[in-house]
Amino acid sequence: MRLQPLFVSLALAAPCALLPTASLSAAPAAAARQADTAPVLVTAAQWQQMASEGRRYPWFAKEQARTEATLKKMMKAGIDVPVPRDKGGGRTHEQHKRNYQALLAAGTLYRLTGDRAYVDYARDMLLQYAQLYPTLGPHPEGRGQIPGRVFWQVLNDSVWLVNAIQGYDAIRDALSAEDRNTIESKVFRPMAEFLVSEPKNYDQIHNHATWAVAATGMTGYVLRDQELVEKSLRGSQKDDKFGFLRQIDLLFSPDGYYEEGPYYQRYALAPFLLFANAIERNEPQRKIFARRDGVLLKAVDVLVQSSYGGLFFPINDAILDKGIDTEELVAGIGIAYARTGDDRLLSVAEQQKRLLLSPEGLQVAQALAANKAKPFDYHPMLLRDGPDGDRGGLAILRMNGERGQALVQKDTMQGMGHGHFDKLNWLFYDNGNPVVTDYGAARFLNVEAKRGGIYLAENRSWAKQTVAHNTLVVDEQSHFNGNWKRGEAHAPQVRFFQADADTQIASATMRDAYPGVAFTRTQALLRHPDLGLPVVLDLLQVHGDKAARYDLPLHFNGHIVTTGFEAEHFPSQRPVLGKDNGYQHLWLDARSKPGSEPRSLAWLLDGRFYTYRFGSSAPAQALLVESGANDPEFNLRREPALLQRVDGQKDVTFFSVLEPHGEYNGTAEYVHGADSRIREIVRTRGSDAEVIELRLASGARIALGVADNSATTSEHSVTVDGHVYRWNGSHARLDRSKGDGK
């Protein structure tokens, strides 16, 4: 017979007990003591509901069984609380991670099953920490300004506390007063005090500080320490300059976009939502989920929208294989669904194949059992950046559903220290794959052999550098000369964004990335009946105050099929492209002579062909390069890129079209549609506007007009081969059918 949770048994037994008069007079004091130790992060009533109903719902029952199996293996292996010695990925580091996971699981399973073995296991582990923690100073492998105690960086200490305090809250009323006092006075309280005492970590607007304030705030609620809660909410000085509330106000845009990008939005989401949940349960009058028009719940939706094929857009410092199945977003989906009842989130939960053993997780399980899931609608959107939404944004253009075409134009803020120097960078996805790529971060997370799992030196020398991205490089220097603090002061200006059924377009201007240089990028995702799939049109206009070298890389995924230009190759030697700012990591494989006529490059990826037609207003070289040079430790992936180079110009315009087409099936041995349906790309300059014309094999012409001044509503005209294109406003789609002279 399954045991009931202990608190359920006590609740049922109390009304039937025959107590002497003296005991009755002591009842209020006993009730007060019980209230002082009762769980507060998840209430006793909520635990009781999960214990009595959870196994009736397959998703919840499966998660509970998985957690039980995992924890029993840990319990069988015995308790191990080692003296901290290692970096990330090392034995002691990984053991302390397993320990906080075990503490959380033990507390949860005690409440769901009533089995005292889980209490004993968690208690004994925490008592060992009570012996260890007072002896610890800065970690011997300490990283950064503030080493941790249990871990090499203080961030991991915060993560430990966020998880462990939840497990402790669940067993606290099952412990003796002596054990509670030992554990709290020697583990949880000194841990929280250590975090609060380090303002360089605690009083910051950054994801590290989010974890710290969530840890101390949740600990404050459990220990009934309102002073600690107030410091967590308002900063260590309680002056509202820092703390959890200020972080909500400054780190998210009104749309729910997080400044550091999707990868770190994913990481920060867990402490934001877990602490917000604790605040809502203990101080509902704060209305934390309503703050800034519900921005925390918006952030969950935005994070899912910032993904393709289940993986997050890897902008800034990002690990490529992080996606919607991460544990942080599992928590986010559960909490957001419980607060909103948005059935679209249930389809994300189905993809995650997991849920939390929490009241929110139970609600998800109940809804899934009732078949309430609806498809999540991935749609085009402009996610404004900055606290007031006026510091650029992330433009997402989409057609043909979840695995169709997605174009991402990165017109965002710098992203603090995790930001890359890639203003107006872009990515493109199609057929379930990244096609125009972003390297992400140079890091092997928690792989000890790769420098302990930290960001590698190549993250700074390659991955952050501008040439590692698909945007303008001037004189082989990175944006803001590679200084992120300078980058924080300057953001792109979004010119316009529009998304219709057949035309989706985004445009932004960047100034001050280079002294005296301004550049504007306009990109469109265009559908046409004579094309099999939507195409990407790209227009990059550069204006400088002196002659310079302009490089425009395109990092792509696939195997080159044809190069539509003559080039010099280097079969006997492989020159390195440059000496610094990322160029030292590029091998030069082929180089064309300068020319102004549009050229092409075609490649094959996962059974689909891609033809890239490109040109420029001034003579340009086409260089084929590959990453991986000057990499003696083999830390970099070998990836191809095309680099257009214009020398000695003040102004230049780059224009291109990327066309997905055809099918290759090696198993069935057939090829369809290997030839591009676009015959020519033509760029024509007018007095105050440009027209890019795509001339199709069918005879039809796709034309896009773009005005220099996006604010104007006046008429613009550009003549192309005797045909006058006219439109009003910032831009217009101006197609012509075969034989159309109008």
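Each residue, glycine too, has its Cβ placed from N, Cα and C.
The noted changes are left out; the structure has the residues it started with.
Taking the Cβ of His208 (mutagenesis position) as centre and 10 Å as the limit, one finds 20 other Cβ atoms among all the protein chains shown. Under the DSSP three-state reduction, His208 (mutagenesis position) is assigned to helix. The annotation substrate binding site is assigned in Swiss-Prot to Arg143, Gln153, Val154, Leu155, Asn156, Gln204, His208, Tyr263, Tyr264, Gln265, Arg266, Arg443, Glu669.
Around Gln153 (mutagenesis position), taking its Cβ as the centre, 21 other Cβ atoms fall within 10 Å, counting all chains. According to its DSSP assignment, Gln153 (mutagenesis position) is coil. Swiss-Prot lists Gln153 to Ala or Asn among its mutagenesis entries, and the accompanying note reads: 2- to 3-fold decrease in activity against alginate and its three block structures.
Neighbour count (other Cβ atoms within 10 Å of the Cβ, all protein chains): 24 for Asn207 (mutagenesis position). What Swiss-Prot notes for the published mutagenesis of Asn207 to Leu is this: Complete loss of activity against alginate and its three block structures.
According to Swiss-Prot, the experimentally introduced change His208 to Ala is described as follows: Displays same catalytic activity toward poly-GlcA as wild-type.
Using a 10 Å radius centred on the Cβ of Tyr264 (mutagenesis position) and all shown protein chains, the other Cβ atoms total 23. Annotation of the published mutagenesis Tyr264 to Phe in Swiss-Prot: Complete loss of activity against alginate and its three block structures; the original residue is retained in the structure shown.
The active site, proton donor annotation in Swiss-Prot covers Tyr264 and is backed by a curator's inference.
Long-range Cβ proximity for His418 (mutagenesis position), meaning a same-chain Cβ under 8 A and a gap of 6 or more residues, is found for Glu260, Gly261, Tyr264, Asn316, Asp317. Listed in Swiss-Prot as a mutagenesis experiment, His418 to Phe is described as follows: Complete loss of activity against alginate and its three block structures.
The active site, proton acceptor annotation in Swiss-Prot covers His418 and rests on a curator's inference.
Counting every protein chain shown, the Cβ of Asp438 (Zn(2+) binding site) has 24 other Cβ atoms within 10 Å. Taken from Swiss-Prot, the feature Zn(2+) binding site covers His420, Asp438, His469, and the record attributes it to similarity to another entry.
Among the mutagenesis entries in Swiss-Prot is Tyr455 to Phe, noted as: Displays less than 1% alginate and poly-ManA activity compared to wild-type, yet approximately 8 and 4% wild-type activity toward poly-GulA and poly-MG. In sequence order, Asp317, Ala441, Ala442, Arg443 are the residues of the chain that are 6 or more apart from Tyr455 (mutagenesis position) and have a CB within less than 8 Å of its CB. Under the three-state DSSP scheme, Tyr455 (mutagenesis position) falls in the strand class.
Using Cα positions, the member of the recorded positions Asn207, His208, His420, Asp438 nearest to Asn156 (substrate binding site) is identified as His208.
Comparing CA positions across the recorded positions His208, His420, Asp438, His469, the one lying closest to Glu669 (substrate binding site) turns out to be Asp438. Among the recorded positions Arg143, Gln153, Arg266, the residue whose Cα lies closest in space to that of Asp438 (Zn(2+) binding site) is Arg266. Of Gln153, Asn207, His208, His469, all annotated as recorded positions, the residue with the shortest Cα distance to Arg266 (substrate binding site) is Asn207. Distances between the Cα of Arg143 (substrate binding site) and those of the recorded positions Gln153, His208, His420 are shortest for Gln153. In sequence order, the binding-site residues near His208 (mutagenesis position) (Cα within 10 Å of its Cα) are Val154, drawn from Val154, His420, His469.
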